[in-house]
Amino acid sequence: MAEITSAKAMARTVRVSPRKSRLVLDNIRGKSVADAIAILTFTPNKAAEIILKVLNSAVANAENNFGLDKANLVVSEAFANEGPTMKRFRPRAKGSASPINKRTAHITVAVAEK
């Protein structure tokens, strides 16, 4: 049986746009966990807070479920998929209304040993 060397965590239906999430995820992909945490801590972005939580969850999964060492972990996968869109309307002039799409994302972060 092969030894498990990776763990992942997901946050589903998060109220942040997947497009904006990807901008932050691109910064941490391939980095060590310590570097990724430092980057996310100082990124002034709503998505960064959520991604930091998911990253910490993935690290905890690796340590508790698979006995991996945090010092050797690298962010192997980081991606955001589109979640369900909440459709809303904004009232406009002359009794009309404009549609507003409030987008959500499914964020996945995977960590693996070097």
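For all residues, glycine too, the Cβ spot is worked out from N, Cα and C.
Listed in sequence order, the same-chain residues six or more apart from Ala93 (mutagenesis position) with CB atoms under 8 A from its CB number zero; the list is none. Under mutagenesis, Swiss-Prot gives Ala93 to Glu with this note: Confers antibiotic resistance.
Cβ neighbours within 10 Å of Lys94 (variant position), excluding its own Cβ and spanning all shown chains: 4. Quoted from Swiss-Prot, the note on natural variant Lys94 to Gln is: In JII8; confers telithromycin resistance; when associated with a large deletion in the upstream region of ErmB.
Neighbour count (other Cβ atoms within 10 Å of the Cβ, all protein chains): 6 for Gly95 (variant position). In Swiss-Prot, a natural variant is listed as Gly95 to Asp, annotated with the note In strain: 3ERY and 5ROX; confers antibiotic resistance.
Swiss-Prot documents Pro99 to Gln as a naturally occurring variant and attaches the note In strain: 4ERY; confers antibiotic resistance. A strand conformation is recorded for Pro99 (variant position) in the three-state DSSP classification.
The Cβ of Pro99 (variant position) has Lys87, Arg88, Phe89, Arg90 as same-chain neighbours under 8 Å, each 6 or more residues away in sequence.
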